[in-house]
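Reviewing the structure listed below.
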Amino acid sequence: MAAVHDLEMESMNLNMGREMKEELEEEEKMREDGGGKDRAKSKKVHRIVSKWMLPEKSRGTYLERANCFPPPVFIISISLAELAVFIYYAVWKPQKQWITLDTGILESPFIYSPEKREEAWRFISYMLVHAGVQHILGNLCMQLVLGIPLEMVHKGLRVGLVYLAGVIAGSLASSIFDPLRYLVGASGGVYALMGGYFMNVLVNFQEMIPAFGIFRLLIIILIIVLDMGFALYRRFFVPEDGSPVSFAAHIAGGFAGMSIGYTVFSCFDKALLKDPRFWIAIAAYLACVLFAVFFNIFLSPAN
């Protein structure tokens, strides 16, 4: 076992050494061709993103066609929309508790409310409303830090698919497992991105972890733990004048990411619609959605 481990470490070191050599050669070539500093910096950014987001076998393909067209429009747009809605409610009806909800937001047409489940848009629009400063900042930071590199690699359509799958999974799961609670925040979508990314990291652990860095990974895990802590607080330890908020979206979004998200993010250089894993994940997801719809119509305690 020790010999195998030594061989794996030696192979990893050789790969990293080869990549560094290729970087130096490419930068030298750009200088000779008059490519300029801007082009060299852009290429360096794409190389870093490829190491963090892709296994080694896919990095070359990405770097050959790497560009910022289209730019990461989806993640930036959804983040601006969430921030705009938060500012609107904070100014119109200032929140009395920075980590709970007030009556102004509880009456919002965006929030998921168990009494108004027939308004189907609420199963998606709840992602625009947040339960306080730390809630909006936590979600925005996580989805921008992870979502922008993901969208640079996989483009907006795929990232949007995973994000919205997590949002819908979050509200439907909450309607089943916590049927009498309100739901706000984009955590379902954020955790879907994280679930898909980290499944890809785990499957390609030996290739991606050295490039990504254990320290960065631990920071992200710490952020997740803190976010889950606040979610549990909002659910179980709210003040008397506050309203408990479900945290089921975090878990359901993570599972959506580990299924659909992993399949989407692991098919970087392949046709997604031709991958049987994608259709298996979609079929399982739709089965869960249909069950949730049936539950809400016929079995929910909120009826």
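Note that Cβ sites are derived from N, Cα and C of the backbone, with glycine treated the same way.
Substitutions noted, but not modelled.
Taken residue by residue with DSSP, Trp121 (mutagenesis position) is part of neither helix nor strand, so it is coil. The annotation that Swiss-Prot gives for the mutagenesis experiment Trp121 to Ala reads: Reduces protease activity.
Residue density at Asn139 (mutagenesis position): 23 other Cβ atoms are found within 10 A of its Cβ, drawing on all protein chains shown. According to Swiss-Prot, the mutagenesis experiment Asn139 to Ala carries the following note: Reduces protease activity.
According to DSSP, Gly185 (mutagenesis position) sits in a coil region rather than a helix or strand. For the mutagenesis result Gly185 to Ala, the note given in Swiss-Prot is Abolishes protease activity.
Its Cβ placed at the centre, Ser187 (mutagenesis position) has 32 other Cβ atoms within 10 Å. Swiss-Prot gives this note for the published mutagenesis Ser187 to Ala or Gly: Abolishes protease activity.
What Swiss-Prot lists as active site, nucleophile is Ser187.
For His250 (mutagenesis position), the same-chain residues lying six or more positions away in sequence with a CB closer than 8 A to its CB are Gly170, Ser187, Gly188, Tyr191, Asp227, Met228, Ala231. When secondary structure is read from DSSP and collapsed to three states, His250 (mutagenesis position) falls in the helix class. The mutagenesis experiment His250 to Ala is recorded by Swiss-Prot, whose note states: Abolishes protease activity.
Residues annotated as active site in Swiss-Prot: His250.
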Q: Do me a favour and check the Cα-Cα span between Asn139 (mutagenesis position) and Gly185 (mutagenesis position); whole Å is fine.
A: 8
Q.
By the count of other Cβ atoms within 10 Å, pick out the sparsest of the mutagenesis positions Trp121, Gly185.
A. Trp121
Q: Could you check what DSSP calls Asn139 (mutagenesis position) once collapsed to helix, strand or coil?
A: helix
**Q.** Nearest-integer angstrom distance between the alpha carbons (Cα) of Trp121 (mutagenesis position) and Gly185 (mutagenesis position)
**A.** 14
